[in-house]
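First up is the structure itself, then whatever we jot down about it.
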Amino acid sequence: MKVKATKLRIKQRRKNKGLNISRLDIIRAEMDVVPSPGLPEKVNEKSKNIPLPEGINLLSSKEIIDLIQTHRHQLELYVTKFNPLTDFAGKIHAFRDQFKQLEENFEDLHEQKDKVQALLENCRILESKYVASWQDYHSEFSKKYGDIALKKKLEQNTKKLDEESSQLETTTRSIDSADDLDQFIKNYLDIRTQYHLRREKLATWDKQGNLKY
C-alpha cells in the first residue's frame with residue numbers, strides 16, 4: 001500500500017510538470033513524507049536539499065522502496081545529519097537552563113546545610129552543658145548521699161551519742177530526788193539504745209560492704 005501511495009504521489013507531481021518518474025523521484029518522495037514521531041519537523045522541511053546516498057542509482061525502484069520501508073529509522077538518521085545545528089543549539093540551551101536550575105537548587109541546599117550545621121553546633125553546646133551539670137549533680141549527690149558519705153554520717157552520729165551518754169553520766173552526782181533519777185534513767189537508756197542501734201548498723205555495713213541499689 002505504501003509503495004502504491006508513493007508512486008501515485010510521484011505521478012501526480014510529474015504529471016503537473018510533464019516529466020517521467022525516476023528512482024530518484026521515489027527516494028525524494030519517500031524522504032518527503034512525514035517522519036516518525038522521534039524525528040524533528042525540520043527534517044521534512046529540509047529533505048529536498050539532502051544529497052542521495054552514493055550508488056543509489058544501481059537499485060531498482062522496488063528495491064529502493066523496500067529498503068526505505070525496511071530501514072526507515074536509518075534513513076531518518078541519515079537525513080538528520082544534514083539538518084542545521086539549530087536543534088542541537090536548542091538542546092544545549094535547554095541543558096544550560098537545567099544546569100542553572102540545579103546550581104540554584106545547590107545554593108539553596110548549601111544555605112540549608114549551614115543552618116543545619118549551626119543547629120548541630122547549638123546541640124553540641126547544650127550537650128556539653130548538660131554533661132557538666134550532670135557531673136556536678138552526681139558529684140554533689142555522691143558527697144551527700146553516697147555510700148561513703150552515709151557511712152561517715154552514721155559514724156559521726158554514733159560517736160556523738162556516745163559522747164552525750166558520757167556527759168549524762170557526769171550528772172549523776174547532781175541527782176537529788178527520785179524524779180531526777182527517773183528522768184536520768186529515761187534519758188540515758190534512750191541515748192544508749194540509739195547508740196547501740198547505730199553501732200549495729202555500722203557493724204553490719206562493715207560486714208556486708210557498700211549498699212547495693
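Keep in mind that glycine also has a Cβ here, set from the backbone N, Cα and C atoms.
In this structure the noted substitutions are not present, so the sites keep their original residues.
According to Swiss-Prot, the features are:
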DOMAIN    128-213  domain 'VPS37 C-terminal'
MUTAGEN   Leu67 to Asp  Defective in ESCRT-I cargo sorting
MUTAGEN   Phe88 to Asp  Defective in ESCRT-I cargo sorting; when associated with D-99
MUTAGEN   Phe95 to Asp  Defective in ESCRT-I cargo sorting; when associated with D-99
MUTAGEN   Phe99 to Asp  Defective in ESCRT-I cargo sorting; when associated with D-88
MUTAGEN   Leu102 to Asp  Defective in ESCRT-I cargo sorting; when associated with D-92
MUTAGEN   Ile185 to Arg  Abolishes ESCRT-I complex assembly; class E phenotype (malformed late MVB); when associated with R-181
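Each residue contributes its Cα atom, and for Ile185 (mutagenesis position) and Leu67 (mutagenesis position) these two points are 132 Å apart. Per-residue confidence over the domain 'VPS37 C-terminal' (128-213) averages out at a pLDDT of 88.
Counting residues of the domain 'VPS37 C-terminal' (128-213) by DSSP class, helix then strand then coil, yields 77 helix, 0 strand, 9 coil.
Looking at Phe99 (mutagenesis position) and Phe88 (mutagenesis position), their Cα atoms lie 16 Å from each other. Each residue contributes its Cα atom, and for Phe95 (mutagenesis position) and Leu102 (mutagenesis position) those atoms are 10 Å apart.
Across the structure, Leu102 (mutagenesis position) and Leu67 (mutagenesis position) place their CA atoms 45 angstrom apart. Once Cβ contacts within 10 Å are tallied over all protein chains shown, the mutagenesis positions Leu67, Leu102, Ile185 are led by Leu67. Spatially close to Phe88 (mutagenesis position) yet at least six residues away along the chain is no residue at all, judged by Cβ distances under 8 angstroms.
Around Phe99 (mutagenesis position), taking its Cβ as the centre, 10 other Cβ atoms fall within 10 Å, counting all chains.
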